[in-house]
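> Not my notes, these are from Swiss-Prot:
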type    : residues                 : note
MUTAGEN : Gly60 to Cys             : Loss of protein translocation; when associated with C-64
MUTAGEN : Gly62 to Cys             : Loss of protein translocation; when associated with C-64
MUTAGEN : Pro64 to Cys             : Loss of protein translocation; when associated with C-60 or C-62
MUTAGEN : Glu65 to Ala, Asp or Gln : Loss of protein translocation
MUTAGEN : Leu75 to Ile             : No effect on protein translocation
Amino acid sequence: MEITLSISSSSVIPTRLPNSSCYSNLSFLSSNSNTSSLLLKKARIKTRTTKGFTCNAFFGLGVPELVVIAGVAALVFGPKKLPEVGRSIGQTVKSFQQAAKEFETELKKEPNPTEEISVASEQEKQEIKVSSTKDNV
């Protein structure tokens with residue numbers, strides 16, 4: 001796809017043109033001394049295809065890294081103690097998640113409107129008492 005655009009010498013040529021999703025490289029060719037002729041050629045970029053299975057779901061670690069970590073843990077703790085260690089780590093993570101949820105709900109929780117109403121009603125009662133004592137004097 002080729003587009004020819006003529007621009008007078010006094011106008012400004014944009015330094016960057018918007019890219020579309022499938023065409024992103026633009027080639028600029030200029031010619032003619034009186035009028036700048038801009039020829040835009042859009043080049044199609046080849047997308048890379050990744051081979052193999054990649055999973056970056058656990059702290060940005062891939063499958064091979066997780067396998068190595070599991071193997072080292074099995075060697076360090078042994079097959080008998082490994083389930084106990086896994087359970088304790090799971091319980092710790094669960095308690096941290098529960099604490100985070102509780103903290104989040106406390107932050108999101110609005111103050112009770114009944115407390116505000118009771119404070120306002122007490123102030124009104126005090127104002128009424130003050131105005132009634134002024135009337136009596």
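Cβ from N, Cα, C; glycine included.
Explain the structural surroundings of these features, please.
Sequence-distant neighbours of Gly60 (mutagenesis position) (same chain, 6+ apart, CB under 8 A from its CB) do not exist here.
For Pro64 (mutagenesis position), the count of additional Cβ atoms within 10 Å of its Cβ stands at 11 [all protein chains shown].
For Glu65 (mutagenesis position), no same-chain residue that is 6 or more apart in sequence has a Cβ closer than 8 Å to its Cβ.
Counting every protein chain shown, the Cβ of Leu75 (mutagenesis position) has 10 other Cβ atoms within 10 Å.
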> I need the CA-to-CA distance for Pro64 (mutagenesis position) versus Leu75 (mutagenesis position), whole Å please.
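The Cα atom of Pro64 (mutagenesis position) is 17 Å away from the Cα atom of Leu75 (mutagenesis position).
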> What is the separation, in Å, between the Cα atoms of Gly62 (mutagenesis position) and Leu75 (mutagenesis position)?
20
